[in-house]
Amino acid sequence: MCTTCGCGEGNLYIEGDEHNPHSAFRSAPFAPAARPKMKITGIKAPEFTPSQTEEGDLHYGHGEAGTHAPGMSQRRMLEVEIDVLDKNNRLAERNRARFAARKQLVLNLVSSPGSGKTTLLTETLMRLKDSVPCAVIEGDQQTVNDAARIRATGTPAIQVNTGKGCHLDAQMIADAAPRLPLDDNGILFIENVGNLVCPASFDLGEKHKVAVLSVTEGEDKPLKYPHMFAAASLMLLNKVDLLPYLNFDVEKCIACAREVNPEIEIILISATSGEGMDQWLNWLETQRCA
């Protein structure tokens, strides 16, 4: 996971940086990361043997760090992870205090790529725009495509490109949020990078993580990526308008999610048909008033 692999060291870009004369992105915000030639040297890796099932399957998450990186001991990975997450969590608490002072509801939308969360978000914003002030932070590795889609609804949005990074972190939110015009008592939606692994570990200062799972992904996704669904308060089972065309067991999916997180709330939803949208909007209003 990225708390130990260092993927957060990629080229970060937040919309507006290109106008800063001191920004490396002033002339080319989407320049690919440099690929310098690297000298490969031999590394004597600490001994680590993955667990093995009777069928021969290998499991690299059984060590004390819960993961594996070549050339790094389990104890060192734990030290790196604790250091990274401690810094992030302190920043997240500052973000949370700022949002709470303005009574803003902040939600961290997480999912696999292609789950439909941007389409669901645009439909949500269209339904809220005359009643609730909203703003959006869009996270992707590259492009401002999704932020442009959000702005087309009339909602303020800012794109955060993580470069090689596979998730948003609390510092990115601290940098991006002040650039958005969001009134007190409004809702800030943070659409995280499409990834069901690393975003689970990084607190952004949100009130809730909302996991979006598409019915095209398979019923057992919560069991395959348990950390994300354990961290989420709500699961939106998306694209249910496609159920007549799929061999997807809704009850099995719900059971898998609740096996990982017995307290998780679940809404069946479709931005295309409108099913579940009222329930989703009611949930948002309940959280705003909580």
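Placed from the backbone N, Cα and C atoms, the Cβ positions cover glycine too.
No noted substitution is present; original residues retained.
These numbers come from a predicted model, not from an experiment.
The annotation Ni(2+) 1 binding site is assigned in Swiss-Prot to C2, C5, C7. Here Swiss-Prot flags C166, H167, C198 as Zn(2+) binding site, drawing on a curator's inference. Feature annotation from Swiss-Prot assigns Ni(2+) 2 binding site to C166, H167, C198; the stated evidence is a curator's inference. The annotation that Swiss-Prot gives for the mutagenesis experiment C166 to A reads: Does not affect nickel content. Mutant lacks hydrogenase activity. Quoted from Swiss-Prot, the note attached to the mutagenesis of H167 to A states: Does not affect nickel content. Mutant lacks hydrogenase activity. According to Swiss-Prot, the mutagenesis experiment D241 to N carries this note: 85-fold decrease in kcat/KM value of GTPase activity and loss of the specificity for GTP. Per Swiss-Prot, mutagenesis L246 to A is noted as: Cannot form dimers. Can still bind metal in both sites and activate GTP hydrolysis, but hydrogenase activity of the cell is decreased; when associated with A-242.
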**Q.** Between H167 (mutagenesis position) and C198 (Zn(2+) binding site), the C-alpha gap once rounded to whole angstrom
**A.** 6
Q) What's the CA-CA gap between C166 (mutagenesis position) and C198 (Zn(2+) binding site) in angstrom, rounded? A) 7
